[in-house]
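Enquirer: One structure coming up, written as structure tokens, with questions to follow.
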Amino acid sequence: MRVLKYAILGLLRKGELSGYDITSYFKEELGQFWSAKHSQIYPELKKLTDEGFITFRTTIQGTKLEKKMYTLTDSGKQELHDWLIRHQPIPETVKDEFMLKAYFISCLSRQEASDLFKDQLQKRQAKLSDLQGSYEKLMASAEPMSFSSPDFGHYLVLTKALEREKNYVSWLESILAMIDKD
């Protein structure tokens, strides 16, 4: 299944966007739970155009730079809707290199294990701080949050990401206490 297809269709549901705009969403809001690179996005835009799910118009920026502005077609809206209402199985386990290292922690000295977990804790705390900043920005710019709010979907994934990182930080702290004990 081409999930990137649905991510792009969903973004275009908000309105007309350029490929650059779509890439920016993957670096910001969508980046909290989904990733896609420039090299993946543009071929997918071509496929979606060929399938009739999106169209584009070309604009000129400056004197020469052509910019494609993409919009969702009615069949693209229907394709997105059909995907949204389709129930999905729970995905396979996400690959997490740090957790693989944790599994083999007995190969490390106590100090090496502590250093590994401290490094991960620092990175997760920084990520949590970034997410908290995004949350504060969202809540300051939004009307009271409800199902009918235009940013409700962003609120959902952001609060889930916050909870995930809070739990990860808490878990790392408890494991560090165990490692450093004795």
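Even glycines carry a Cβ here, placed using N, Cα and C.
Here the original residues are kept at every noted site.
Okay, these came from Swiss-Prot:
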type    : residues      : note
MUTAGEN : THR63 to Ala  : Retains the repressor function, but shows a reduced capacity to bind to the padC promoter. PAD activity in induced cultures is increased 2-fold compared to wild-type strain
MUTAGEN : TYR70 to Ala  : 3.7-fold reduction in the binding affinity
MUTAGEN : ILE85 to Thr  : Lack of repressor function
MUTAGEN : GLU97 to Phe  : Lack of repressor function
MUTAGEN : LEU100 to Pro : Retains the repressor function. PAD activity in induced cultures is increased 2-fold compared to wild-type strain
MUTAGEN : ALA113 to Thr : Retains the repressor function but is not completely inactivated by ferulic acid
MUTAGEN : LEU128 to Pro : Lack of repressor function. Strongly reduces the capacity to bind to the padC promoter
MUTAGEN : LEU138 to Pro : Retains the repressor function but is not completely inactivated by ferulic acid. Displays a higher affinity for the padC promoter
MUTAGEN : MET145 to Pro : Retains the repressor function. PAD activity in induced cultures is increased 2-fold compared to wild-type strain
MUTAGEN : SER149 to Thr : Retains the repressor function but is not completely inactivated by ferulic acid
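What's the neighbourhood like for each of these?
Expert: Non-local neighbourhood of THR63 (mutagenesis position): empty, since no residue in the same chain at least six residues away has a C-beta under 8 Å from its C-beta.
In the three-state DSSP classification, TYR70 (mutagenesis position) falls within a strand. Around the Cβ of TYR70 (mutagenesis position), a 10 Å sphere holds 22 further Cβ atoms from the protein chains shown.
On its own chain, ILE85 (mutagenesis position) has no residue at least 6 apart in sequence with a Cβ closer than 8 Å to its own Cβ.
When other Cβ atoms within 10 Å of the Cβ of GLU97 (mutagenesis position) are tallied across all protein chains shown, the result is 7.
Counting every protein chain shown, the number of other Cβ atoms lying within 10 Å of the Cβ of LEU100 (mutagenesis position) is 9.
Under 8 Å, Cβ to Cβ, and six or more positions away along its own chain, ALA113 (mutagenesis position) finds ILE105, ILE179.
Under 8 Å, Cβ to Cβ, and six or more positions away along its own chain, LEU128 (mutagenesis position) finds LEU162, GLU165, LYS166, VAL169. When secondary structure is read from DSSP and collapsed to three states, LEU128 (mutagenesis position) falls in the helix class.
Annotation for LEU138 (mutagenesis position): same-chain Cβ neighbours under 8 Å, separated by at least 6 residues, are ASP151, HIS154, TYR155, LEU158.
Taking all protein chains in view, 15 other C-beta atoms sit within 10 angstroms of the C-beta of MET145 (mutagenesis position). DSSP gives MET145 (mutagenesis position) a coil state; it is part of no helix or strand.
In this view, SER149 (mutagenesis position) is surrounded by 13 other Cβ atoms within 10 Å of its Cβ, with every protein chain counted.
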Enquirer: Of TYR70, GLU97, LEU100, which is closest to MET145 (mutagenesis position) if I measure between C-alpha atoms? They're all mutagenesis positions.
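Expert: Out of the listed candidates, the nearest Cα belongs to TYR70.
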Enquirer: Closest of the mutagenesis positions to SER149 (mutagenesis position), Cα to Cα, picking from TYR70, GLU97, LEU100?
Expert: TYR70
